[in-house]
Every structure is written in C-alpha cells, then in structure tokens.
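Everything on this sheet refers to the single structure shown next.
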Amino acid sequence: MTAQRSTTNPVLEPLVAVHREIYPKADLSILQRAYEVADQRHASQLRQSGDPYITHPLAVANILAELGMDTTTLVAALLHDTVEDTGYTLEALTEEFGEEVGHLVDGVTKLDRVVLGSAAEGETIRKMITAMARDPRVLVIKVADRLHNMRTMRFLPPEKQARKARETLEVIAPLAHRLGMASVKWELEDLSFAILHPKKYEEIVRLVAGRAPSRDTYLAKVRAEIVNTLTASKIKATVEGRPKHYWSIYQKMIVKGRDFDDIHDLVGVRILCDEIRDCYAAVGVVHSLWQPMAGRFKDYIAQPRYGVYQSLHTTVVGPEGKPLEVQIRTRDMHRTAEYGIAAHWRYKEAKGRNGVLHPHAAAEIDDMAWMRQLLDWQREAADPGEFLESLRYDLAVQEIFVFTPKGDVITLPTGSTPVDFAYAVHTEVGHRCIGARVNGRLVALERKLENGEVVEVFTSKAPNAGPSRDWQQFVVSPRAKTKIRQWFAKERREEALETGKDAMAREVRRGGLPLQRLVNGESMAAVARELHYADVSALYTAIGEGHVSAKHVVQRLLAELGGIDQAEEELAERSTPATMPRRPRSTDDVGVSVPGAPGVLTKLAKCCTPVPGDVIMGFVTRGGGVSVHRTDCTNAASLQQQAERIIEVLWAPSPSSVFLVAIQVEALDRHRLLSDVTRALADEKVNILSASVTTSGDRVAISRFTFEMGDPKHLGHLLNAVRNVEGVYDVYRVTSAA
C-alpha cells in the first residue's frame, strides 16, 4: 500500500483519495496505467476552454468515484473517449485492459451515437442496448460524461450550448432519473435551465433567495418540533431541510399553473432513520403533529419506484397552514436515492479481486424493474428501430399502452382520453370522433384511459364533421393538441378570408371608388407583396383578423394607380398597426430641427417612434413636410431608394416636447402582475396610452405598454424600475410597429 501510494501520479491523488474511502483494497496500478494511456492518446488535443483534453476524462472519473463506482468503471471513464477520438482501437484497449473495460468503453461510444440521434447499424444497436441493460455502468459513465460537459459548457458557442442543453433535458436527465441518480439529475436540469432560459433561471434564483430568511426560520421551527417528538418517542433519526431545485420549481409553475408562493417544494424536510420500522413510526409522529393532506401519502418502500427508489412521502398542513412535504427513509435508502444504481456498486462485498461480478450483485441489478423492461423490449422488438423508439418514449414521459379492437398497440401519455387515442390512430379519425367504447362499454370522450384497455372510437360520416372546442380542455397528447389547434386555426382563417373580402368591398364603396377597377388580382397581388403577405388570400385574411385595415389597403391600391398626393407618405408608414392609439399631443413641438429650413413642418414617424438619442433621418413628404424616421426603421430601405428626398435632421427637444415610447415586459406570470407593472410606470410619472398582456402556455406573461414621456433620458431609470417588479426577468424598448 505504501509503495503504491508513493508511485501514484500526483494528478490522480484526489481521485485515489475518494476511491480509497470506499475501496481500501483497490488495485490502483490499473488506474495509473489507464491515466498514462489516456494522457498519451489525448496529448495533442485541447478542450474548447484551452485546457488539455485529459482534464475531461479525469473529471468524469472523479465524478464516478464520488458516486462510489468500482475501479473498473473508473478505468473505463479515463479511457472512454480514446477509441472515438484517437487512433487507439477497441481491440488494443481490450487486450491491454481486459474485456470488461473494453465492453464499457464500447458501450459508451455507441450510446453517444444512438440515443442522441446519429446513425448506427441496426444489429449493433440491439447488441449494445442489451449489453447496456445487463451492465448499467455504461449508462452511469454516460451520465457522468454529460455532467462534466454541462459544467464546462460556457466555452462552447451559444447554439451548441443550447443543443446540448436540450439533449440533456430530453434524454440524459431522464436517464439519470430512471437510474435513481437524483443528485445528478437535479444538477443536469438546473445547468440546462440556466443555458436555455437564462433570464427565467436568474429570476427563479432571485425569488428563492428572497424567500430564504423566512423559509429558514419556518424550517427551523418545523425541524425542532419533529426532533423533539421523535426523541420523546425514542426514535433515532436525523431531520434536515431538503435542497431547492430551480428547474423543478419552474416546471411546477408551468405544469400545475401555480404561483411561486404556492409551490410546496420550497418548504420540505427529510427524516433519515436507522431501520425501516422507524420510518413507519416516524410517519405516525409527523401525522400526530400536523393534519395529513388526503391522497398525498406514498409508500415507495413497499413498492420501489423503477425498482430503485425507496422512501415514504407525505404532505401535511404544517404551521401557519402551509403545506409541508416530508420524505422519510433509511440512510441506505437515502444513499440510493441520491446516487441510484451507482450506490449498488459496493464491490468490496459484491465483487472479488478477479473482477467477476458475483451472482448476488447481478441479482440485485436484475431486480431493477426498468433494467428488466429494457431486456424485455429487446426480446420483443421486431427490429432495433422499434426497440429504440420504446426506449425514447420511456425516457420522455410516463406512458400507457392501449389496444385497438384488432389488437394493435397504441402508446399514449398518462391521462390520455379516447380523443387522444383517435388522433393517434389517424388525424381524420380524431377530427370525426363522436363517441367511444372502452372494454366493450360506452364511455364519455373525456374519460381517462388506463393501461391494457381496448378502445374503439365511432366516427361521423358528415362532410362537415370536425373537433369540438371543448376537447382542448381535456386532451393531453401533443399530437391531439396540435391537430385540434390546426383545425380551428384553419377554420378561423377561412372565416377571416370572407370577412376581409367584405370589409374591402365596403371600404371601396364608402369612398365612391370603382370596385372592379381598383380591386383586381394584379393590384391586390402587388399590395400583398408590398405588405409582406404570401398571397392575396393571406392579405384578405389579415384584413379579416384585424392585422391590417381595409382603409390602409385601399390607400395602397390608390397609390399603385398614382392616386392621392400623400400616397408615398402612406407607403413610408405602412407598418403602423391599426391598433396603435393616436398620440394626444398638447404641442406641435416634436423636438426635431431641419438645418437650413427653420419652421418646416416635421412629425415623428409612427412606424419606428424615434426618441432623442436614436440616429434619425428626414424624409420629405409630398406635402412639403418632413417625416422623421430612425435609420434602422423597417421602412428605411424603401425610403432610401428615393435618395433625393432624404435630408438631414437634428434632435432639438424643448421642455414642451413629448415623445411616444413603447416597451415590452417579460415576466413569470402571477396574480396582480399587470397591476404592479402599471403602478411602477405610474410612479415614474409617464402618461400610459395603452397596455396589453398575453400569457403563453409556459406561464410567461408578455406585456406591451405605450406611453408618452417628455425626457427620454429618463427611460433607463424607468426600465430599471419595471425590472425590479417581482417576477419580471426582462424589459426593453420596442418600436410601435414591432
């Protein structure tokens, strides 16, 4: 031992120190040899950070050592990129380090290509997945590999960061979850969250930190009550607060539609006992202190989740009437909950020095339900593609399997209804669905399906049959939601098309104009192109939906025919939305001067709403006035085609000048958000002209405010004031046409 310690490479000392705590008799010479080979093979390679590439496999090995993995796994981790990224062959690696290490390295290499989408030969996939299920260390290495990559992701280009973060959320984090590796899963999710939604992440962090003092006081009170009662009941246990995970908080805000203040996970405790019987006794103690909430007790000790996770969960009405989540488990169960399948690798008991897995360890792994399911799928799948699809589904969401009357299997998300089933069969079957029979009995269309049920749907033969708007309230599958939404969007477009045609006819007749001469295919196509619509039908639809007014289109048609004098000015301002309110000005002073032409009439263009500080240009209108635009106005290119009409203009604001400003506010939706933002604006003494807010499906509120202000230099202070409103993660100026 002493000799071995003295010859260990200093770079490996941290890894060796952690590994020795669990495996004091581990053979460290093979670790040393693996590091030397990896260091030599990666010698000419650098990470994106500029660090030597060897730092990556070394970091992965350290993560696995902290998880308690065996020596063989650490060796494979050190070598896991050599076959793919260097000239080192799998045959040479296997000959030097043995079949077990070779199998692990080969599995990690193939898993990279398969699960994340690259092509691979069918039978190779089947063999690799089978081996993966029989030796889950392949999966554990892959998860650790991605964890280190996510920790160092800041050195990659933003688009690659986003792609990797999405892969991590969709595949790797769920994989860690299925392996029971909770601590790794949470870190992967939070790292991905910070990359994909940085502003939302920062706002959640800020909100959690803001509640920390009151939360800590509350938890201290709860912990003291539990500890005192457990001690009085002679139950030996440790009580601790549970860590907060930002992605989990954000998901609950979205999926359950909760405000931040209503999320139970912010207040939770964990009780760690010595014996299983003490866990059940501790539940009794907790329920004697506070009223349990109905339906919130889960016994994962008797029925382990995924065959790995064991714990008792309960939610009670705690002090001050707040929901309190409590987890109760033994210390061994907690180690498994944190490290999952990795916690089973205590090879000092399960494995001999010859590197062979003992039968008792193999049986322990085989008890894991998800691993058995992988092997079952491998046996049943007709081809590797079918098998891989099953794996992808299982990683993504909880699924149920139901049958058609002919015995075909349909996979659906948990909570699906006969309508989801109908759309899974075919889009037209979904659209025409009018009833359903489950296991031979008629059921309501909103009835939730369960595993193994036989579902039959009835369809309408009416030519105008279509979905009901009510279905949107209970379908859960993405396919059904998308198809129903597309149906009604198409229906609305058709109605808007006819409405738009009628509006155009009324507007032309109101002006006493020749309808046939003015509104024809050629002239309307020209205006559609000018207004950036795909075709004439799209233009009519936009009119019917109120995106552009019929009056504006008629004015453009007149300009095409050389009609009214102000046609070109209308062209310059065609992007002004019909809903933008007019500015009630108390003065004609727009704060702009024209060098060499004092007293000339000027006005600020509505399409880009310039304010002092913006770079501007003047455009001489047909009436002799000057329209002032930002140089980055959406209409700048068309204006500059008439260079003779572009003139210099300068800002010259006076105390009486008033400017129109529009801002967009993005925030995590909550009760009274609009009221609080409006109050912040009012406190800044601006005259609010209009406000609108829309809320997306992911609980993000997008608000638009248009207001008048005298001194735009004050805008930065105003934006900061709005940004300080709770839940707001971004606020910025937009043009009125944006």
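Heads up, the Cβ atoms here are built off N, Cα and C, so glycines get one too.
Every residue here is the original one, so none of the noted swaps is modelled.
Record features (Swiss-Prot):
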- H56, H80, D145: Mn(2+) binding site (BINDING)
- H80 to D: Loss of hydrolytic activity (MUTAGEN)
- D81 to A: Loss of hydrolytic activity (MUTAGEN)
- E84: active site, nucleophile, for hydrolase activity (ACT_SITE)
- D85: active site, nucleophile, for hydrolase activity (ACT_SITE)
- G241 to E: Loss of ppGpp synthase activity (MUTAGEN)
- D265: Mg(2+) binding site (BINDING)
- H344 to Y: Loss of ppGpp synthase activity (MUTAGEN)
- D632 to A: Altered association with RAC components (MUTAGEN)
- C633 to A: Altered association with RAC components (MUTAGEN)
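Distribution of Swiss-Prot features across the structure.
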residue: H56; record: Mn(2+) binding site; DSSP class: helix
residue: H80; record: mutagenesis position; DSSP class: coil
residue: D85; record: active site, nucleophile, for hydrolase activity; DSSP class: helix
residue: D145; record: Mn(2+) binding site; DSSP class: helix
residue: G241; record: mutagenesis position; DSSP class: strand
residue: D632; record: mutagenesis position; DSSP class: coil
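Between the listed recorded positions, namely D81, D85, the fewest other CB atoms within 10 angstroms of a CB are found at D85. In sequence order, P57, A59, V60, A77, D81, V108, I141, A144, H148, N149 are the same-chain residues whose CB sits within 8 A of the CB centroid of H56, H80, D145, the residues recorded for Mn(2+) being left out. Between the CA atoms of C633 (mutagenesis position) and E84 (active site, nucleophile, for hydrolase activity) there is a gap of 51 Å.
Of the recorded residues, D632 (mutagenesis position) and D85 (active site, nucleophile, for hydrolase activity) place their C-alpha atoms 47 Å from one another. Inclusion criterion for the recorded positions H80, E84, D85, G241: a C-alpha placed within 10 angstroms of the C-alpha of D145 (Mn(2+) binding site); this criterion is met by H80.
Every protein chain shown contributes to the tally, and the Cβ of H56 (Mn(2+) binding site) ends up with 22 other Cβ atoms within 10 Å. By the criterion of other Cβ atoms within 10 Å of the residue's own Cβ, the least surrounded of the recorded positions H80, E84, D632, C633 is D632. Counting only same-chain residues at least 6 apart in sequence, those with a Cβ under 8 Å from the Cβ of G241 (mutagenesis position) are D216, L219, R223, G268, V269, R270. Each residue contributes its Cα atom, and for H80 (mutagenesis position) and H56 (Mn(2+) binding site) those atoms are 10 Å apart. D145 (Mn(2+) binding site) is surrounded by 23 other CB atoms, counting those within 10 A of its CB over all protein chains shown. Put simply, H56 (Mn(2+) binding site) is 13 Å from D85 (active site, nucleophile, for hydrolase activity) when counted between their Cα atoms.
D81 (mutagenesis position) sits 9 Å from H56 (Mn(2+) binding site), taking the CA atoms of both as reference points. Separation of the C-alpha atoms of H56 (Mn(2+) binding site) and E84 (active site, nucleophile, for hydrolase activity): 14 Å, rounded to the nearest whole number.
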